[in-house]
Amino acid sequence: MTTPSHLSDRYELGEILGFGGMSEVHLARDLRLHRDVAVKVLRADLARDPSFYLRFRREAQNAAALNHPAIVAVYDTGEAETPAGPLPYIVMEYVDGVTLRDIVHTEGPMTPKRAIEVIADACQALNFSHQNGIIHRDVKPANIMISATNAVKVMDFGIARAIADSGNSVTQTAAVIGTAQYLSPEQARGDSVDARSDVYSLGCVLYEVLTGEPPFTGDSPVSVAYQHVREDPIPPSARHEGLSADLDAVVLKALAKNPENRYQTAAEMRADLVRVHNGEPPEAPKVLTDAERTSLLSSAAGNLSGPRTDPLPRQDLDDTDRDRSIGSVGRWVAVVAVLAVLTVVVTIAINTFGGITRDVQVPDVRGQSSADAIATLQNRGFKIRTLQKPDSTIPPDHVIGTDPAANTSVSAGDEITVNVSTGPEQREIPDVSTLTYAEAVKKLTAAGFGRFKQANSPSTPELVGKVIGTNPPANQTSAITNVVIIIVGSGPATKDIPDVAGQTVDVAQKNLNVYGFTKFSQASVDSPRPAGEVTGTNPPAGTTVPVDSVIELQVSKGNQFVMPDLSGMFWVDAEPRLRALGWTGMLDKGADVDAGGSQHNRVVYQNPPAGTGVNRDGIITLRFGQ
């Protein structure tokens, strides 16, 4: 299935502006309102997948509910009917601009002032979204645009969820491999998320626009996700010169691992950004520099040593006291020695035999993306082995289950096999051409497919009621859960012949081409029309015929004139009039007719009748009154 060039007879699609994980965005023209728009269309290969179809519709619902100047507006939604089924689309405001990702990649880090202004506007957009019950869940530089007028626009609520539905992991609705650098720790663990998760992701974006790189990078999404959960970010000022400690404080508070330690709303984060922009200290705690940290530790160490005291005066001991003192010291030395030996023995035992193992319950990671599931299991101390399997119910790169199974108690450090879905089993579509629909269903069922839909399409007469193709096509692999559209021949397409009388042959043929007719013949006919002009067709205009029919164009010889009304005229007046029209033929004067005295010698009968075509060299019959 391909994307049509027009949607709902209103939107004319133009160039592709970009691609997403499940859609493509076109520049389009709204033919009704005469304005440019951006149209997001679900990828044709995903349109038949119910999970992607529902997710795309959820994006439309979420985005349409958000009317804010810093959020890309949604104008319309709909579904285009195609031979393969409905194709959903979203019509959005067209923003002529660039994304933060493109700006950082081409121009490098922003100035602190500009970065604060941009992210503060993004905070307003997200706060509005959160107040309306929608968490974005995929905040990243590629989803924030700067328009040609420097307006900030947050877009792509493709995996957004209502807050009431946020108990599900982000990865239960979309793979996050492409956005691992902006995941919150709770997203990386597969825990439930709330508005503070968007705050963390926006903190990652602020970090990147200030320094030119995200807070965490790695060789794989799993390693990046692990850092989000376990590692502290390097302060931005240590990555890029010219950044203040106050700006460090705002960024690092947004990037707090524990959501309770972050800004609780995007509005709080914006308020601190405004303070820093105005030269005021933020409410976020200041981050100590290395020098300040060293000075503080040195001061603390000095306080722990305590005030200096003078030594006690030495006292002389007698022999008994001296022996008692020596004996006491000896006993304490022995005790300390024994404890030291025990410590060494216990340490060796732990290192040698692994110490006391503890049982850990295997978490339930079914339905999570493989990256999130692996991070969750590794955080529990498990070793991981992955095994890929086809599955009709779990999306690709998401977890089918684990071995041992979820909620099983195992020893910490054990190996867990993570069964990762490759999606529904793929099989080859057999060729069912020329079969009946029932025969085609039987053959496709034997090949492992189980969902079918019939579509009719014009065909040659001999293929009426026979299969002329499938979608997906024969010999192409497809998921066994996909609907196979069986296209049955309905015979030649039919059209009504339009009226082309009065047109030249070339113009008439072009107009007939518009209706689908391509086969023509010509016949010269007597006609008063100018020579070469079409007088009609055979079959006549208005007749419904197959589009592959031969249409005969009847072309005027230009050899006739229209017979005038000669009634009541004397012959001496009638003849010049006929000659003036080009008549060169003979007069057939019939017997006079008794028509009363007033009609004496006047025309009382003519053949051909008035208004009909007469050959210029033809015979005209007239009768006169007596």
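Including glycine, each Cβ sits where the backbone N, Cα and C put it.
Listed in Swiss-Prot:
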- 11-274: domain 'Protein kinase' (DOMAIN)
- 17-25, Lys40, 93-95, 140-143, Asp156: ATP binding site (BINDING)
- Leu33 to Asp: Impairs kinase activity (MUTAGEN)
- Lys40 to Met: Lack of autophosphorylation. Decreases affinity for FhaB (MUTAGEN)
- Asp76 to Ala: Impairs kinase activity (MUTAGEN)
- Thr173 to Ala: Reduces activity and autophosphorylation. Decreases interaction with GarA (MUTAGEN)
- Thr294 to Ala: Does not affect activity (MUTAGEN)
- 356-422: domain 'PASTA 1' (DOMAIN)
- 558-626: domain 'PASTA 4' (DOMAIN)
Check your understanding: Tell me, by DSSP, whether Ala142 (ATP binding site) is helix, strand or coil?
Key -> helix
Check your understanding: What subset of the mutagenesis positions Leu33, Lys40, Asp76 lies within 10 angstroms of Ser23 (ATP binding site) at the C-alpha level?
Key -> Lys40
Practice item. With Ala142 (ATP binding site) as the reference Cα, tell me which of the mutagenesis positions Leu33, Lys40, Asp76 is the closest one. Key: Lys40
Review point. If you count Cβ atoms within 10 Å of the Cβ of Asp76 (mutagenesis position), leaving out that atom itself, what do you get?
Key: 19
Review point. Closest to Asp76 (mutagenesis position): which of the recorded positions Leu17, Lys40, Val95, going by Cα position?
Key: Lys40
**Study point:** Val95 (ATP binding site) in three-state DSSP notation
**Key:** coil
Revision key, fill the gap. Lys40 (mutagenesis position) sits from Val95 (ATP binding site) (Cα to Cα, rounded, in Å) at a distance of 13
Practice item. State which of the following recorded positions has the fewest other Cβ atoms within 10 Å around its Cβ: Leu17, Leu33, Val95, Ala142. Key: Leu33
Revision key, fill the gap. Looking at the recorded positions Ser23, Lys40, the one with the fewest other Cβ atoms inside 10 Å is Ser23
Study note, to complete from the structure: The DSSP breakdown of the domain 'PASTA 4' (558-626) into helix, strand and coil residues is 13 helix, 24 strand, 32 coil
Revision key, fill the gap. Taking only the CA atoms, the spacing between Lys40 (mutagenesis position) and Leu33 (mutagenesis position), expressed in whole angstrom, is 18
